Every structure is written in C-alpha cells, then in structure tokens.
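Take a look at the structure set out below.
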Amino acid sequence: MGLLRIMMPPKLQLLAVVAFAVAMLFLENQIQKLEESRAKLERAIARHEVREIEQRHTMDGPRQDAAVDEEEDIVIIYNRVPKTASTSFTNIAYDLCAKNRYHVLHINTTKNNPVMSLQDQVRFVKNITTWNEMKPGFYHGHISYLDFAKFGVKKKPIYINVIRDPIERLVSYYYFLRFGDDYRPGLRRRKQGDKKTFDECVAEGGSDCAPEKLWLQIPFFCGHSSECWNVGSRWAMDQAKYNLINEYFLVGVTEELEDFIMLLEAALPRFFRGATDLYRTGKKSHLRKTTEKKLPTKQTIAKLQQSDIWKMENEFYEFALEQFQFIRAHAVREKDGDLYILAQNFFYEKIYPKSN
C-alpha cells in the first residue's frame, strides 16, 4: 500500500481516498436499508400471526370457559429495563411456555420507545385484558409501567421486573451499542466502529456516558407521566418506589437473578415450574453477554458517583434490593450453601360452625 502511494500522483491519491469513502458510505447505507427491511418483515410476520389467531377465534367462536378457570385468566407483564439480563430471563419463559401451557408475546414498540401514545395505551390495555386466546399470557418489552386501573379494567395484570446496579447497567449498554453481544454477533450496532472506552468517554465528558444516561430504571417504574422522564425528578423517584411496592408482584436484581427465578417458581408455578433447574443447567442460562466490555476504573466510577442523578438511581436500586432481600428472607432458608423454598407456613383452625 505504501509503495502504491509513492507511485500514485497526489490527485489520484485524493481520488482514491474519496472513492473509498463514498464506497464505505454506500455500503453502510445499504446495510441500514437491509436492517430496516428485516425489521419491516418481522413486523409483517407478527401482524400476520395475530390476524390468523383472530380469524380462528372468529370462526370457532369466543371461548366460553375463559372466566371459569381463574388459573387460566392470568397475564404477566415484564416491562424489561435494557441491559439487566432481561434476554436471559425472557428466554426461560420461551423455553417453558409449551411445557407449562401459556403464551409468550414480545411487545415491539417503534424505535424501542418506552412511552406509548394515549391511543396506543387504550389499545394495549384492551388487547391485554380481552385477548383470551393468549391467556395465560407472558408479555415482555421495553415499555414503562402503565397503570391499568385508570382505564377501568376489572382485573389488572401481574407486573414483574429486574433492575441492576446503575453504573454496571450503563457500562454494559455503552459497549453493547458498539460491539453487540454473543446473542446476535453479526448484527451491526448503532455505534459500531467507535473504539473509545467507557473510561475515555467519561474523561472527555462524552454524551453516551453522561450521568443523564443513568436515568432509566426510575422512569421505567414511574410510568407514563411527563414528570417521570424529567431527569433528576424527586417526584419520579418517589412514584417509582410507590409503584415497586404497590403495583409489582416481584422485582429482582440482576446480581441475584437465580433467587428471583426461584421465588417466581415457588409463587407462580403455573408459569415458572421448572425455571430454576433450567436456569442452572440450561444452555441459555447466561445467554446474552456484551462483547469487548471493559470494566471502568475506580476514578471513572467515583466521577459518576458525584452526580445527583447517580445518587437517585442508586437510592432506587438499593430500595429495590432491600425489598427483594426482605421477600427472599421470608420465603427461603439456607442449608449447606443451598437455598430451599419454605413449605406452607400457615393453616386454618377453630372453624365454626362445626359440621355434623
């Protein structure tokens, strides 16, 4: 290459560089078009599958037994926060759905927007509550919490979620955008080609690693109110805490994912029977691993921890962790280094009037 440069006149060298740059831009544009076409095809296939189910429902008539069996009339919503081991957990649900007889559906929003329009909120609530063919149903997607009660529904879905240490989540997401993961290694990522480390980004004050990027887990739990997405809002954090306690069945943490799965299996065996063994022994137990990820230095972590945004997100994480560990402490016992689910610990007595 060096010899060719010496032999080529300067004008030809310039033309060669320009031609190469144009070719690269053209190639990137074609790749982008292919990815957009693939996404459109996936959406078309999904719509076709939904139409087929609805047509079968129309031909066969509505299910008469939908309200009879309470165990079948269950919907779980996992409004998954990005980069919290959500793919690993979701794949357990997919692996168990045929065996445990329930449906799994991915909520695919345009450009992964976690906030739905008002009209889409109405459609979503109606779909979830009346689509009896998909019950029992496990819905998952990157959407913020939606309060079904304000839409007047009689039976609300069961919300679950998993959160992660805020800085670890941001670091994982930073490298994921650049290098992807081992789940779909060939897929081109939005920031592919950017070799800058997370440490370098923080040192330079880059936008992709700014403290504002930490603000995600709080708004996901806070919901669809505008204040939820106001970065650094104390009201948003208080609302997120309220929802976590009052509206979520169980919220686990990435760092203790196996215990989260164990508790779900004990409490909701209709969906999660066999989940713990599958997580421990299955080939998908740690399905998605971000590639090329480099741990940040202590200096980088210390700099992020000076931010009020980190302090709030970390307070919320610690709040969720404390609640999860409280629930676990009352549900399991440790023996020889292993955890065991407690058997039923209540019974009924002094039942009157006495039967003859």
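Backbone N, Cα and C atoms are what each Cβ position is placed from, and that goes for glycine too.
At each noted position, the model has the original residue.
Around the Cβ of Arg80 (mutagenesis position), the same chain contributes Ser86, Phe89, Thr90, His140, Gly141, His142, Asn161, Val162, each under 8 angstroms and 6 or more positions distant in sequence. Arg80 (mutagenesis position) falls within neither a helix nor a strand when secondary structure is assigned with DSSP, and so counts as coil. Here the residue is the original one, while Swiss-Prot reports the published mutagenesis Arg80 to Ala with the comment Severe reduction of catalytic activity but no effect on 3'-phosphoadenylyl sulfate substrate binding; probably disrupts binding to the carboxyl group of the iduronic acid of the polysaccharide substrate.
Per Swiss-Prot, the feature adenosine 3',5'-bisphosphate binding site maps to Lys83, Thr84, Ala85, Ser86, Thr87, Ser88, Arg164, Ser172, Tyr279, Ser285, Thr290, Lys293. Taking the Cβ of Ala85 (adenosine 3',5'-bisphosphate binding site) as centre and 10 Å as the limit, one finds 23 other Cβ atoms among all the protein chains shown. In the three-state DSSP assignment, the secondary structure recorded for Ala85 (adenosine 3',5'-bisphosphate binding site) is coil.
According to Swiss-Prot, the experimentally introduced change Thr84 to Ala is described as follows: Severe reduction of catalytic activity due to disruption of binding to the substrate 3'-phosphoadenylyl sulfate. In sequence order, Val162, Ile163, Arg164, Arg169, Thr254 make up the list of same-chain residues 6 or more apart from Thr84 (mutagenesis position) whose Cβ falls under 8 Å from its Cβ.
The active site feature in Swiss-Prot is assigned to His140 (among others); the stated evidence is experimental evidence. The number of other CB atoms found within 10 A of the CB of His140 (active site), across every protein chain shown, is 21.
Taking the Cβ of His142 (mutagenesis position) as centre and 10 Å as the limit, one finds 18 other Cβ atoms among all the protein chains shown. His142 to Ala appears in Swiss-Prot as a published mutagenesis result, with the remark: Severely abrogates catalytic activity but does not affect 3'-phosphoadenylyl sulfate substrate binding. Completely abolishes catalytic activity; when associated with A-140.
Positions annotated as active site by Swiss-Prot, on the basis of experimental evidence: His142 (among others).
According to Swiss-Prot, the mutagenesis experiment Arg178 to Ala carries the following note: Severe reduction of catalytic activity but no effect on 3'-phosphoadenylyl sulfate substrate binding; probably disrupts binding to the polysaccharide substrate. DSSP assigns Arg178 (mutagenesis position) to a helix in the three-state reduction.
According to Swiss-Prot, the mutagenesis experiment Asp181 to Ala carries the annotation: Severe reduction of catalytic activity but no effect on 3'-phosphoadenylyl sulfate substrate binding; probably disrupts binding to the polysaccharide substrate.
What Swiss-Prot notes for the published mutagenesis of Arg188 to Ala is this: No effect on catalytic activity.
Experimental mutagenesis is annotated in Swiss-Prot for Arg288 to Ala or Thr, with the remark: Severely abrogates catalytic activity but does not affect 3'-phosphoadenylyl sulfate substrate binding; may be involved in polysaccharide substrate binding specificity.
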Checklist entry - Just how many other Cβ atoms lie inside 10 Å of the Cβ on Arg178 (mutagenesis position)? => result 21
Next on the checklist: Check the DSSP secondary structure of His142 (mutagenesis position), expressed as helix, strand or coil.
Outcome noted: coil
Next on the checklist: Between the Cα atoms of Ala85 (adenosine 3',5'-bisphosphate binding site) and Arg178 (mutagenesis position), what distance do you get, rounded to the nearest Å?
Outcome noted: 18
Next on the checklist: Taking DSSP as the reference, which of helix, strand or coil describes Arg164 (adenosine 3',5'-bisphosphate binding site)?
Outcome noted: coil
Checklist entry - Tyr279 (adenosine 3',5'-bisphosphate binding site) to Arg178 (mutagenesis position): how many Å between their Cα atoms? => result 28
